[in-house]
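These come from Swiss-Prot:
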BINDING   VAL70, ALA71, GLU90, ARG91, ARG98, ARG169, VAL185, ASP347, MET360  FAD binding site
MUTAGEN   GLY183 to Arg  In dry2/seq1-5; extreme sensitivity to dehydration and ectopic localization of RHD2 NADPH oxidase and ROS production
Amino acid sequence: MESQLWNWILPLLISSLLISFVAFYGFFVKPKRNGLRHDRKTVSTVTSDVGSVNITGDTVADVIVVGAGVAGSALAYTLGKDKRRVHVIERDLSEPDRIVGELLQPGGYLKLLELGIEDCVEEIDAQRVYGYALFKNGKRIRLAYPLEKFHEDVSGRSFHNGRFIQRMREKAASLPNVQLEQGTVLSLLEENGTIKGVRYKNKAGEEQTAFAALTIVCDGCFSNLRRSLCNPQVEVPSCFVGLVLENCNLPYANHGHVVLADPSPILMYPISSTEVRCLVDVPGQKVPSIANGEMKNYLKTVVAPQMPHEVYDSFIAAVDKGNIKSMPNRSMPASPYPTPGALLMGDAFNMRHPLTGGGMTVALADIVVLRNLLRPLRDLSDGASLCKYLESFYTLRKPVAATINTLANALYQVFCSSENEARNEMREACFDYLGLGGMCTSGPVSLLSGLNPRPLTLVCHFFAVAVYGVIRLLIPFPSPKRIWLGAKLISGASGIIFPIIKAEGVRQMFFPATVPAYYYKAPTVGETKCS
């Protein structure tokens, strides 16, 4: 009976919801793109005091890259391989020690292949990842990545973030036209509205300037330069508490594990042949103190009882060992100020909740888009013309970026427990929907993995989950209370996803062909406008 209702009611309800959504947002939400340039009030750049800067000589680079993390290193190698002179300035060239940026989705691995840097996941004891396992109240389901149509080498990868970054830095520095320097960038140099380079302190503490036709800021989630180039609206919905479980046998080998715990999810995935990363999400911006032992007590009394029994002992041992780290989870929609001579990339530009491990996939996909836009250009010195042309970047990146961003931020809200009964019904419906198999499983997983970055498909599945939850409530008897709860479930689902979509940009996300910048062509030398 439930199956028959599903087959008849679901398509009708989804269609009506989507029509309402497209009609309302397509006609009544004004695109945020207009006026971005005019909203630019406070600029933290400094005006160059060196007079007129000639950036056509041999003493300057074509591109300055600020930051040599995942985005900066990959970008430096990519542009260097295209014969650009690249100057990379990184605050600290020692191996990073982070608790995020350790899971690369299959879609991100495809971008590594496209950029020619797939060898950077070799020789670092990286582990292949073939899907996810979800756990909730004693139930468990396995979600496999839909990899059948891809080469056998294509899968997710998990690793120590620092090892991966060091491999990419070495790859970039191996090119003779890429200069990798340790230094702290203090500010951008601006002359007549165009960014001409940066002011920085080198490793010896000496203040210097560097000039280039294009400066790309990739200085990460703590960026101190982004305010010059975008309108940062950073939210911190939660914090991750990270541990390393040693010699731990996960219930499903070579899979990411998500425990739908109370109050919020727990993640686990292998980062080497002997280590498993465990990330405990703590809602809000304040976490129990690690120093006075509150955190250990929280992990043992609240978190440990909800862990799968296979990892319980390893989890307790990791807590007792005491190597516990925490970091805030940031989310920030891309809201750029198109600026001649400069561009933002990576976490400095756009962030989403790290629940789905999509950050590196977005960054690498952005680099592919930017590389393809810059390849036809021999000369980058016309800042105004280049800036106009690169406005297309913000639209062309949307299919991948908006899909992964929206899914990550929406899924986090769905996966957290709540005192709201309708929200908890949505959580239950999502877990059971993913376990139905067929398109109900492969569709969402292909979105999460970055293999099928289609925003409309994401919206369809999101509301399919909501409608599935309503159908469950109405069977076997649709009492007034259950009908009201179903209405609140649909309303709650809309309240989750619509604000995220609005922040991403409805027009660019669903109707990119209506954005003029979508059609911009590469300018020729001397042009001031893009056709």
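Every residue, even glycine, has its Cβ placed from backbone N, Cα and C.
Substitutions noted, but not modelled.
The binding-site residues listed here are VAL70, VAL185, MET360; among them, MET360 has the most other Cβ atoms within 10 Å of its own Cβ.
Between the CA atoms of GLY183 (mutagenesis position) and MET360 (FAD binding site) there is a gap of 24 Å, rounded to the nearest whole number. Of all residue pairs in VAL70, ALA71, GLU90, ARG91, ARG98, ARG169, VAL185, ASP347, MET360, the annotated binders of FAD, the farthest apart have Cα atoms separated by 23 Å. Reduced to three states, the DSSP call for MET360 (FAD binding site) is helix.
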